[in-house]
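Participant: Here it is, the structure in full.
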Amino acid sequence: MADDQGRGRRRPLNEDDSSTSRGSGDGPRVKVFRGSSSGDPRADPRIEASRERRALEEAPRREGGPTERKPWGDQYDYLNTRPAELVSKKGTDGVPVMLQTNFFRLKTKPEWRIVHYHVEFEPSIENPRVRMGVLSNHANLLGSGYLFDGLQLFTTRKFEQEITVLSGKSKLDIEYKISIKFVGFISCAEPRFLQVLNLILRRSMKGLNLELVGRNLFDPRAKIEIREFKMELWPGYETSIRQHEKDILLGTEITHKVMRTETIYDIMRRCSHNPARHQDEVRVNVLDLIVLTDYNNRTYRINDVDFGQTPKSTFSCKGRDISFVEYYLTKYNIRIRDHNQPLLISKNRDKALKTNASELVVLIPELCRVTGLNAEMRSNFQLMRAMSSYTRMNPKQRTDRLRAFNHRLQNTPESVKVLRDWNMELDKNVTEVQGRIIGQQNIVFHNGKVPAGENADWQRHFRDQRMLTTPSDGLDRWAVIAPQRNSHELRTLLDSLYRAASGMGLRIRSPQEFIIYDDRTGTYVRAMDDCVRSDPKLILCLVPNDNAERYSSIKKRGYVDRAVPTQVVTLKTTKNRSLMSIATKIAIQLNCKLGYTPWMIELPLSGLMTIGFDIAKSTRDRKRAYGALIASMDLQQNSTYFSTVTECSAFDVLANTLWPMIAKALRQYQHEHRKLPSRIVFYRDGVSSGSLKQLFEFEVKDIIEKLKTEYARVQLSPPQLAYIVVTRSMNTRFFLNGQNPPPGTIVDDVITLPERYDFYLVSQQVRQGTVSPTSYNVLYSSMGLSPEKMQKLTYKMCHLYYNWSGTTRVPAVCQYAKKLATLVGTNLHSIPQNALEKKFYYL
C-alpha cells in the first residue's frame, strides 16, 4: 500500500438530517452484519461522540484486567486513606538529595469554578461536530474559555437563568433552538475538576500538530524509520494533570508508538494459498491485532474476518446503496487496489459500553496498518536492540526532551491562547523535590555479613561466602537428563557446578544420569518418569534450545503430575564464556529449590509475616487466571517461605479467593512456630487502574474482619496489619543531576498525593536507560511504624529475591508471586502439587 493511499486528505464534514450524517472519519459501521455481497440496508457510516466526551464519561472505568499499567498513580481513582493521626508521612533517615522530576508546576492555580451545563438542540442533531459548529456561533457569550463535547458544556461563566435558550444556524442554513441547562458547579476539590483540566491540556496540545492514536498524542512528522524491520517509531507524550501535595502538577512522560509499515493485507498474502487452510490461517494471524487506519488516525482491534464480503459489497448511505470502493474514493480520495479482498470486522467497544448495543466497524485490510509487536518480534534480539537504541533514553536525554516539550507548548500561539483563555500558566522548569538515600543494607551469609554495595549487587561476595542455609547432606540424590550427543557439554556443566557450589557450602554429589537419544518432548517426559522411580530430590534437564512446548511439558510433569523440582538448562549456557558465573547462579537456584536460603538481611521485627500476591492470566484461556500468594515464615527465625496458587476468573480483580490462601499461610506459620504471626505486611501487586475503592471496601475490610475471627478462635488479639498497594508500572521519573538516583532513594513529598499515605522508592540499579521508581500506597496500617521505618522495611524486602544477587524493583514476595503466577498461567495451566509449597520450585 502506497503511503499516499493510506493517508487520504480529510474533507470537511457535511451536515445531513439523516442518520447517515454521522460519517466523519470511521469506516462504515453495521449493527447487524451479514455475509452478503449485496450489501446490508442497515449499514451506514458513523462517527462516535468526540474524544473529550469519552474522556469525561470513561475516565473512572477499569480496563485491561488485573495487570494493567497505571501511568500516573490511578489518575482518577480518588480514595482518602491517609490516617488522620498521621501528621507527616515524610521520613527523616538518610542522606538528603535534591531530585529533578518529570513534572511541571501549574504556576497560576485557577481561582474559578467550572460551570457544568447540559445542551440540547431542536430539531435533534446527530452529528456532534455539527452541534459544536452551531454552538460556536455564541463563543463570545460562552466566554473565552469553554469546552463542549457535543452534549456537555463546561465554562467559567454562569448564566442568570437555569435554562438559557439560544438560536443558531448550521452551514446549511438550518436554524436550531439551543437549550443550555445548568447542571451544577465543579469545584477545585472534586476529581472531575482535574478531568476538565486534563481536557484543557489536551485542547492546548492540539496546537502542536500531534496525532491522537489511542489515548496518547504522537508526532508522525518526527517518526523514526527502522526499514530493515518494516517498522516506524512515533515519538509522543503521555500527560496528566493532578493535585499533588502542594500544587497542581503536569506529569509528562516520553513514549513511543510502534507502527509497522505492513498492512493486514500483507499478512493475509503471506498466509497459505491452500483454500482448505487459508481462512483459518488468516484468522489465526489477524484476530486480536490492533490496527491503525491512517485516514482517520483511529485504532481498532480486529474481531473477525468476513470472507463473504469484499470492497465491492454495498451498504446504504444517505438513501442510496454505495460500495466500499466508491465510499473510500468519495470520502477520502483513496483508491482501493484489490477489490476481492475480504473485509475486517471490529466491535465498537466504546459504543457498546455506552449503549449496550452491538455495533461493528467494517475495515479494509489494505488500509489497516498493524501496530505493536507480536511474540516473534519480541524474541528478535536484533529488532529489540534496534528499537531500544531510540526508546531507551538516559536521564539527560529524557530531561532534555521534557524541556523541549515544555518550550514547544509555551511557544505555540494556539497552545498559549488556550492556556491563557483558562488563566493557566505552566512553570518552564521541571519540578524539584528533596529525596533521601537510605544507607546500604547488610547481606547476611552463613559465615558473616557484607554490605550490599553502592549498586546493591553482591554477586562477587559469593567467592568467599557460604550460603546461609544448605542441606546437611548436600544434594545427594538427584538426576540429570541429557541427549547423548551432548555428553561433553553435560560434563562441562557438572564440573563447573561442582566447583561453584562447593565454594558456597553446597556439596553436590554425582547425579544419576539418564541419557536420551533424541530431544523430542515426549522423550524427556518419559525419561522423567524413569527418574522418579528412584525418588530424586531434583531433576536437571539439559535441552538444546528454548522450545516452549518442551519447557512446559517438563515443568508440568515435575510440578503437576509429580512433586519434583526441575532445573532446565539450555545447551547455549554450557558454551558461555562466563560459565562459572552462570554455574554459581544455577547452584543458588538448586539450593532454593531444595527449600534452603542463600542469604538474608538484618530484620529488627520478630513475629513478622510478609505476603506478596499477584495474578496472571492463562495463556490458554484468557477468561481464566491464577493468583499466587507467597508468605515469609518469620525471616528472623528460619528464613523460609510458603507458596500457594488458586485459579480465579481473569475478571476477578478483587480476588475473592484470597482469604483461603492467607488462611493456609497462617496455618503453615502456626505449624512451624507454634503460634500465629503478630505482624503482617501485605504487599498487593496486580491491582487494576481505578479499583482502589473496591479493593479497600471488599478486600482490605474483609481481611481485617477475617483476621479478627481467626485470631479470636485461639483467644488472641488480631495482628498488626499493613496493606500496601505496589505499583511498578509508573510514568513517574526522577533524576539526580542528570543521572539515575542510586538504590535506596526515597521520595515522600511534593509529587506524592495529599489524600494518600504513599511514597516512591528506587530500589535497584539500571545500567541502561532511566530507572523507574516503584509507588507504594499504604491503604491500611495498624503497625504503628513511623513512615521512615515502613519505607526502610520495604527497601529491605527488595534484597531477598534469590534469582538475582541484587535488589529488585519490588519486594521479593511480590516478585516471587509474579514469577509463580506467570509459571502457572503460561506453562502449567494447573495447580502445582502441595508438597512443593515450601520450596522455591518456581525460580
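FYI, residue positions are counted from 1 along the chain as it appears here.
Keep in mind that glycine also has a Cβ here, set from the backbone N, Cα and C atoms.
According to Swiss-Prot:
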{"type": "MUTAGEN", "residues": "Q5 to A", "note": "Reduced binding to papi"}
{"type": "MUTAGEN", "residues": "R7 to K", "note": "Large decrease in binding to papi"}
{"type": "MUTAGEN", "residues": "R7 to A", "note": "Large decrease in binding to papi"}
{"type": "MUTAGEN", "residues": "G8 to V", "note": "Highly significant decrease in binding to papi"}
{"type": "MUTAGEN", "residues": "R9 to A", "note": "Decreased binding to papi"}
{"type": "MUTAGEN", "residues": "R9 to K", "note": "Decreased binding to papi"}
{"type": "MUTAGEN", "residues": "R11 to A", "note": "Decreased binding to papi"}
{"type": "MUTAGEN", "residues": "P12 to A", "note": "No significant effect on binding to papi"}
{"type": "MUTAGEN", "residues": "V30 to A", "note": "Abolishes binding to CBX5; when associated with or without A-130. Fails to rescue dominant defects in white reporter silencing produced by the piwi2 mutation"}
{"type": "MUTAGEN", "residues": "R54 to G", "note": "Confers RNAi insensitivity; when associated with P-67"}
{"type": "MUTAGEN", "residues": "T67 to P", "note": "Confers RNAi insensitivity; when associated with G-54"}
{"type": "DOMAIN", "residues": "263-372", "note": "domain 'PAZ'"}
{"type": "DOMAIN", "residues": "538-829", "note": "domain 'Piwi'"}
{"type": "BINDING", "residues": "Q589, L843", "note": "Mg(2+) binding site"}
{"type": "MUTAGEN", "residues": "D614 to A", "note": "Does not affect nuclear localization, repression activity of soma- and germline-specific transposable elements, fertility and piRNA loading; when associated with or without A-685"}
{"type": "ACT_SITE", "residues": "D614", "note": "active site"}
{"type": "MUTAGEN", "residues": "D685 to A", "note": "Does not affect nuclear localization, repression activity of soma- and germline-specific transposable elements, fertility and piRNA loading; when associated with or without A-614"}
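Relative to the rest of the structure, where do these features sit?
Facilitator: Over the domain 'PAZ' (263-372) the predicted model carries a mean pLDDT of 86.
Taken residue by residue with DSSP, Q589 (Mg(2+) binding site) is part of a helix.
Packing around D614 (mutagenesis position) is summarised by its Cβ count: 29 other Cβ atoms lie within 10 angstroms of its Cβ, all protein chains included.
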Participant: Which one is it: of the recorded positions Q589, D685, L843, whose Cα lies the shortest distance from the Cα of D614 (mutagenesis position)?
Facilitator: D685
Participant: Measuring Cα to Cα, tell me the gap between Q589 (Mg(2+) binding site) and D685 (mutagenesis position) in whole angstrom.
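Facilitator: Between the Cα atoms of Q589 (Mg(2+) binding site) and D685 (mutagenesis position), the distance comes to 24 Å.
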Participant: Give me the non-local Cβ neighbours of L843 (Mg(2+) binding site): same chain, 6+ apart in sequence, Cβ-Cβ under 8 Å, ordered along the sequence.
Facilitator: Q589, C592, K593, Y802, N803, K819
Participant: Could you tell me which of these recorded positions, Q589, D685, has the fewest other Cβ atoms within 10 Å of its Cβ?
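Facilitator: Taking Q589, D685 as the recorded positions, the minimal 10 Å Cβ count falls on Q589.
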